Amino acid sequence: MSCINLPTVLPGSPSKTRGQIQVILGPMFSGKSTELMRRVRRFQIAQYKCLVIKYAKDTRYSSSFCTHDRNTMEALPACLLRDVAQEALGVAVIGIDEGQFFPDIVEFCEAMANAGKTVIVAALDGTFQRKPFGAILNLVPLAESVVKLTAVCMECFREAAYTKRLGTEKEVEVIGGADKYHSVCRLCYFKKASGQPAGPDNKENCPVPGKPGEAVAARKLFAPQQILQCSPAN
């Protein structure tokens, strides 16, 4: 006869889940959606009830949640997360793809985590101008887990942390794949895209106006000999 009394509900079972927010950031083509899918499937194998939400205006892959390499998963399309709140309350794990496009991403994730849900968000951290994308970075201090993935630079094959737009559109929200964007490293980000005119009309990827030689001159201000001259005397 066993002397061990096990509880009816084990601590790790779905009915005893503790809310949390997991954030997966990175540029395009860094594997954010693939990682989101992997994490959700991991919970599905453990018999957790899961829901994936995708941005409704992204119609490239029909109504399914899809990675760039065409792996798919059933998803619920939405433009505002509050519109699918009732469906989200009925599951244990919520996956959100393209989180940067949802204006209510912060409030929704915090409310769901406080309700005991595990919320996994995949999102771009920056725009093609390397500025914060929507409200997504406001989710970072609320999250239990945050990772930033890198891609491979599509121009020089080094590590890529940024997204570079190939076209001339000015608006932030332009949905597309490799036909409109490249993942790039720091050096390639500032290179003029092929087909774009040089000069003041091509400012998207330019840090400061001026000639290329001026950047080199600026670096010389911080040459080792100058730094030594500014050091306090012993």
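Backbone N, Cα and C define each Cβ position, glycine as well.
None of the listed substitutions appears in this model.
What Swiss-Prot annotates here:
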ACT_SITE  Glu98  active site, proton acceptor
BINDING   26-33, 58-60, 97-100  ATP binding site
BINDING   Phe128, Val172, Glu173, Val174, Ile175, Gly176, Tyr181  substrate binding site
BINDING   Cys153, Cys156, Cys185, Cys188  Zn(2+) binding site
MUTAGEN   Ser13 to Ala  Loss of phosphorylation. Constant expression during cell cycle. No effect on ATP-induced tetramerization
MUTAGEN   Ser13 to Asp  Perturbes ATP-induced tetramerization. Retaines the enzymatic function with decreased thymidine affinity and catalytic efficiency
MUTAGEN   Met28 to Ile or Ala  300-fold higher KM for thymidine
MUTAGEN   Leu124 to Ala  30-fold higher KM for thymidine
MUTAGEN   Ser194 to Pro  No effect on phosphorylation
MUTAGEN   Lys203 to Ala  Resistant to degradation in the mitotic exit phase
Need the DSSP three-state call for Gln100 (ATP binding site) to compare against my parser. helix
Cα-Cα distance linking Val174 (substrate binding site) and Cys153 (Zn(2+) binding site), given in Å to the nearest integer: 20
Which of these recorded positions is closest to Cys185 (Zn(2+) binding site) if you go by CA atoms: Met28, Lys32, Leu124? Met28
Alpha-carbon spacing, Phe128 (substrate binding site) to Ser30 (ATP binding site), which is rounded to whole Å: 15
Cα within 10 Å of the residue listed as 'active site, proton acceptor' - qualifying recorded positions among Leu124, Cys156, Tyr181, Cys188: Leu124
Alpha-carbon spacing, Ser30 (ATP binding site) to Leu124 (mutagenesis position), which is rounded to whole Å: 10
Minimum Cα separation from Asp58 (ATP binding site), reported as the residue among recorded positions Leu124, Glu173, Cys188 that achieves it: Glu173
Roughly how many Å lie between the Cα atoms of Cys156 (Zn(2+) binding site) and Tyr181 (substrate binding site), rounded to a whole value? 15
Have a look at the recorded positions Leu124, Glu173, Tyr181 and say which one has the shortest Cα distance to Lys32 (ATP binding site). Leu124
By the 10 Å Cβ-neighbour count, the most surrounded of the binding-site residues Phe128, Tyr181 is Phe128
Residue pair Glu173 (substrate binding site), Gln100 (ATP binding site) - Cα distance, angstrom, rounded: 10
C-alpha spacing of Val174 (substrate binding site) relative to Cys188 (Zn(2+) binding site), in angstrom: 21
